[in-house]
Amino acid sequence: MSPCGRARRQTSRGAMAVLAWKFPRTRLPMGASALCVVVLCWLYIFPVYRLPNEKEIVQGVLQQGTAWRRNQTAARAFRKQMEDCCDPAHLFAMTKMNSPMGKSMWYDGEFLYSFTIDNSTYSLFPQATPFQLPLKKCAVVGNGGILKKSGCGRQIDEANFVMRCNLPPLSSEYTKDVGSKSQLVTANPSIIRQRFQNLLWSRKTFVDNMKIYNHSYIYMPAFSMKTGTEPSLRVYYTLSDVGANQTVLFANPNFLRSIGKFWKSRGIHAKRLSTGLFLVSAALGLCEEVAIYGFWPFSVNMHEQPISHHYYDNVLPFSGFHAMPEEFLQLWYLHKIGALRMQLDPCEDTSLQPTS
């Protein structure tokens, strides 16, 4: 038995001893006995773990420093893990090869709903994953406020393949910090509902907004939740009808589910992983080199100065939906072992930039 197993058994026995000591001659009701068993089993399976708070994490990063050296062995080992668990090369997107006509699939974010691939959806899929694999040098760009005044735009645009999250603004006021290049951009159905009224009245506005992404793939989780399917299909038809440069790819729910299980087995307990972690996971399986930017979910920067939540606004997410500190710690670990590079310091000297 492992030391962890022995410790858990000792914890359970200790709890039983406390109950016996406090109630030496008291017989617990049947319901209370069952509840005690459930609690003790829970403690055995999920021992108590306290996640470091924001200040502790920031201090830990400062103490360890951001110095980095690429570890080809670690990168290959993690890529192999991604291939074994999730097969991003074949399952990253819905294709005619992995989603044939008549196949039944489950929504990855709902347990009660499934769907069947019919002619109306099958015709929207590419024959296979449309990338020349492996991708060489990838940049995954989050939207964290740490990017503001970072001067990382040029470095980001030097990557061969740039992935971005949730249709971020790329206007000229931001390009010095976040770049302008993109090959793949995610778009959650919730964004289509909130910003573009489900494309019921604002198709032109949507098409105009998409032009900044040039020839990017628009990656959408159309089959994660049943409510997301219709908005995602509208995006596909809208861009197709106007002959837009962008191409819609639908995330394969089996891939998303596998990624979720992979990270849950490594200690991330959340209702759902963030879009950023999904993208980084895919990049680690598809790319030879991965650098990530804007993945800093804290309210202060590396100099412990206050920063906005996003580089373009300070709108906070709903609490409890994602486990951002846990995700950060996992990515920070991959940075420290050299499997990916996490950019936290400014890329260029921005001290002479005028303040806004």
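Including glycine, each Cβ sits where the backbone N, Cα and C put it.
Counting only same-chain residues at least 6 apart in sequence, those with a Cβ under 8 Å from the Cβ of G276 (CMP-N-acetyl-beta-neuraminate binding site) are V140, G142, C165, F295, E327. If you look up Swiss-Prot, you'll see N143, N166, S274, T275, G276, W296, H310 marked as CMP-N-acetyl-beta-neuraminate binding site, on the strength of similarity to another entry.
Around the Cβ of N188 (mutagenesis position), the same chain contributes N166, M220, P221, G228, T275, each under 8 angstroms and 6 or more positions distant in sequence. Looking at Swiss-Prot, you'll find the mutagenesis N188 to D noted as follows: Enzyme activity is 42% of the wild-type. A 2.5-fold increase in Km value for CMP-N-acetyl-beta-neuraminate. A 2.3-fold decrease in Vmax for both CMP-N-acetyl-beta-neuraminate and ganglioside GM3.
Counting every protein chain shown, the number of other Cβ atoms lying within 10 Å of the Cβ of P189 (mutagenesis position) is 22. Recorded in Swiss-Prot as a mutagenesis result, P189 to A carries the remark: Enzyme activity is 91% of the wild-type.
DSSP assigns S190 (mutagenesis position) to a helix in the three-state reduction. A simple way to gauge crowding: the CB of S190 (mutagenesis position) has 13 other CB atoms within 10 angstroms, across all the protein chains here. Looking at Swiss-Prot, the entry for mutagenesis of S190 to A says: Enzyme activity is 33% of the wild-type. A 2-fold increase in Km value for ganglioside GM3 and 1.25 fold increase in Km value for CMP-N-acetyl-beta-neuraminate. A 3-fold decrease in Vmax for both CMP-N-acetyl-beta-neuraminate and ganglioside GM3.
The note that Swiss-Prot attaches to the published mutagenesis R272 to I is: Enzyme activity is 19% of the wild-type. Of all Cβ atoms in the protein chains displayed, 17 besides its own lie within 10 Å of the Cβ of R272 (mutagenesis position).
Under the heading of mutagenesis, Swiss-Prot lists R272 to A and annotates it as follows: Enzyme activity is 20% of the wild-type. A 10-fold increase in Km value for ganglioside GM3. A 5-fold decrease in Vmax for both CMP-N-acetyl-beta-neuraminate and ganglioside GM3.
Experimental mutagenesis is annotated in Swiss-Prot for R272 to K, with the remark: Enzyme activity is 98% of the wild-type.
Summarising the annotation, Swiss-Prot assigns active site, proton donor/acceptor to H322 and lists similarity to another entry as the type of evidence.
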Have a look at the binding-site residues S274, W296, H310 and say which one has the shortest Cα distance to S190 (mutagenesis position).
S274
Taking each of the binding-site residues N166, S274, T275 in turn and counting other Cβ atoms within 10 Å of its Cβ, which one has the fewest?
N166
Reduce the DSSP letter at T275 (CMP-N-acetyl-beta-neuraminate binding site) to three states and note it down.
helix
Looking at Cβ-Cβ distances, which residues of the chain lie under 8 angstroms from H310 (CMP-N-acetyl-beta-neuraminate binding site) while being 6 or more apart from it?
N143, G144, G145
Quick one: Cα separation, S274 (CMP-N-acetyl-beta-neuraminate binding site) versus P189 (mutagenesis position), in Å?
14
Sort N143 (CMP-N-acetyl-beta-neuraminate binding site) into helix, strand or coil using the DSSP assignment.
coil
Work out the three-state DSSP category of H310 (CMP-N-acetyl-beta-neuraminate binding site).
strand
